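> Handing you this structure, nothing more for now.
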Amino acid sequence: MNKKKLGVRLLSLLALGGFVLANPVFADQNFARNEKEAKDSAITFIQKSAAIKAGARSAEDIKLDKVNLGGELSGSNMYVYNISTGGFVIVSGDKRSPEILGYSTSGSFDANGKENIASFMESYVEQIKENKKLDTTYAGTAEIKQPVVKSLLDSKGIHYNQGNPYNLLTPVIEKVKPGEQSFVGQHAATGCVATATAQIMKYHNYPNKGLKDYTYTLSSNNPYFNHPKNLFAAISTRQYNWNNILPTYSGRESNVQKMAISELMADVGISVDMDYGPSSGSAGSSRVQRALKENFGYNQSVHQINRGDFSKQDWEAQIDKELSQNQPVYYQGVGKVGGHAFVIDGADGRNFYHVNWGWGGVSDGFFRLDALNPSALGTGGGAGGFNGYQSAVVGIKP
């Protein structure tokens, strides 16, 4: 056999043996976590988690229901399992990413129609894809210094949503967006930015009186309203009765109590230039910090911080500091399917943060702030462009 043929045969054998790792297919096969492995990971996590009701049960007794998220949110990127006794576990589909991405000790996971949750999950996918460029499994953090802080909003039973009665004073939709069903005659959603902010305000039960009015004009690109559409909130005249602004609503409350929360939501939404519609949005963090101080009289310590300005360790230290001072954090990111705002109000001491999504408690639980492998962050552990342009508003106190 001549040298040329021998070389060809050797290359073929190496390829068949899976040693040509430049081929991403072979690399993914080496690190992929299949469905059985993912389910086993979820069961093991449940058994080791004393906080989850099923924790003391045998593997055979733990019943899991796989959640089909569809598209890139499933399969090779992540698996989500609801626990029959309450709670859920999110497992990454690749061993170059953290094994467990999120969990809850109660309720169930549901991202349908909830854009802030879907967007956050999408950011996980983008980070998992980045990790797939690596040739090393996820090693985790050598030393975890995160404090344990029980959910601050849960401690007061605060679980707001975006529909009735929270949106009874938001603008009424006037037009049909081409290609969509009609929402004409319905009140716009409060928006995740306003809902997150209002939940933090309810936690502090502040202010008793508004400080400064606010007005703005809806963007002419908004397809749900006739233009120009000017919105005004007489915040300076408001007397916020926190006894009537309840921690949560079931629909059986008095009209006074319903109007109290809807007035707060409308004031907050207008103060952050809400882009109203069936799914309302806002630029978020920069406007939230301004509104809290200028319109609602919060402490001048309120300010925005950006993920890209910190290492991973320093960023999480900023969040930990707020939680240790019993101050819920307004948190925001931007992903492929839009922005997402929510409240971080707790920590479990294992690098998971408690998230209140603002959907009446649905899908609330403990989540990692990112799914990145430290090896993907490089020197200094900065954001690396894969943290969804995350920002937070901290120092929120009366």
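Placement of Cβ uses the backbone N, Cα and C atoms for every residue, glycine included.
Copied straight from Swiss-Prot:
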ACT_SITE  Cys192  active site, nucleophile
ACT_SITE  His340  active site, proton acceptor
BINDING   Ser282, Gly339  protein binding site
MUTAGEN   Val334 to Ala  Reduces activity 130-fold
MUTAGEN   Trp359 to Ala  Reduces activity 420-fold
MUTAGEN   Gly384 to Asp  Reduces activity 14-fold
VARIANT   Val8 to Ile  In strain: 789
VARIANT   Val193 to Leu  In strain: A-20
VARIANT   Gly308 to Ser  In strain: 789
> Given the recorded positions Ser282, Gly308, Trp359, which lie within 10 A of Cys192 (active site, nucleophile) by CA-CA distance?
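Those close enough are Ser282, Trp359.
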> What recorded positions in the list Val193, Gly308, Trp359 lie within 10 angstroms of His340 (active site, proton acceptor), counting C-alpha atoms?
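The recorded positions passing the 10 Å Cα test are Val193.
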> Rounded to a whole angstrom, what is the C-alpha distance between Gly308 (variant position) and Val334 (mutagenesis position)?
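That separation, Cα to Cα, works out to 13 Å.
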> Quick one: of Cys192, Val193, Val334, which of the recorded positions has the smallest count of other CB atoms within 10 A?
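Counting other Cβ atoms within 10 Å of each of the recorded positions Cys192, Val193, Val334 gives the minimum at Val334.
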> Look at the recorded positions Ser282, Gly308, His340, Trp359 and tell me which residue has the greatest number of other C-beta atoms within 10 angstroms of its C-beta.
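Output for this query is His340.
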> Measure from the Cα of Ser282 (protein binding site) to the Cα of every one of the recorded positions Val193, Val334, Trp359, then give the nearest.
Val193
> Rounded to a whole angstrom, what is the C-alpha distance between Val193 (variant position) and Val334 (mutagenesis position)?
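Distance (Cα to Cα, whole Å): 12 Å.
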> From the Cα of Val334 (mutagenesis position) across to the Cα of Trp359 (mutagenesis position), what is the distance in angstrom?
18
